[in-house]
Amino acid sequence: MTWQNDYSRDYEVKNHMECQNRSDKYIWSPHDAYFYKGLSELIVDIDRLIYLSLEKIRKDFVFINLNTDSLTEFINRDNEWLSAVKGKQVVLIAARKSEALANYWYYNSNIRGVVYAGLSRDIRKELAYVINGRFLRKDIKKDKITDREMEIIRMTAQGMLPKSIARIENCSVKTVYTHRRNAEAKLYSKLYKLVQ
């Protein structure tokens, strides 16, 4: 009898999440169907590990997929998307190449936490940990992008050349290349590949 109750509850919860989240777009990007479906199912799956109701999560949270396909958009418009989610509990889901950027935004804005989506991690526990408000600065194990590196990343994403960046930042071209190299090491990729 209890397995039927559990099944019924799970079905009801899953149905609730799928119906309700379409209009509110609490998972970004809603156009990434696999991420959207996978994260919706994960949240339902960890229902017993989280303290908040699914309705509250749907209403108050925004889950953002920071993958290589969406990084350029987030880099170019970080002030816009940060303003758009103001007042919400923002959870960044970071792929390996975006971990340092996720850490930057965590330190420099009002982000609730970061879920690192590496293959060896238990994403269910990490997601519950962040939703429950337990993610703290001490939980960040990886490097974060510095303010200067972020400025150079933004300008590179806009198509600016190192010489122009150096003139704007009032530094040498060599310094621009040093900051780019440092950012690339933290992002595990060349900047031009990430921001195309």
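Just so it is clear, glycine is given a Cβ too, placed from its N, Cα and C backbone atoms.
What you see is the original sequence, not a version with the noted changes.
Swiss-Prot has this to say about the protein:
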- Asp60 to Ala: Decrease in activity (MUTAGEN)
- 138-196: domain 'HTH luxR-type' (DOMAIN)
- Gly159 to Ala: Decrease in activity (MUTAGEN)
- Thr175 to Ala: Decrease in activity (MUTAGEN)
- Val176 to Ala: Lack of activity (MUTAGEN)
- Lys186 to Ala: Lack of activity (MUTAGEN)
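Taking the Cα atom of each, Lys186 (mutagenesis position) and Val176 (mutagenesis position) are about 16 angstrom apart. Long-range C-beta contacts of Asp60 (mutagenesis position), restricted to its own chain and to partners at least six residues apart, with a cutoff below 8 Å, comprise Leu52, Lys88, Gln89. Gly159 (mutagenesis position) sits 18 Å from Thr175 (mutagenesis position), taking the Cα positions as reference. Spatially close to Thr175 (mutagenesis position) yet at least six residues away along the chain are Ala166, Glu169, judged by Cβ distances under 8 angstroms. Ranking the mutagenesis positions Gly159, Val176, Lys186 by other CB atoms within 10 A of the CB puts Gly159 at the bottom.
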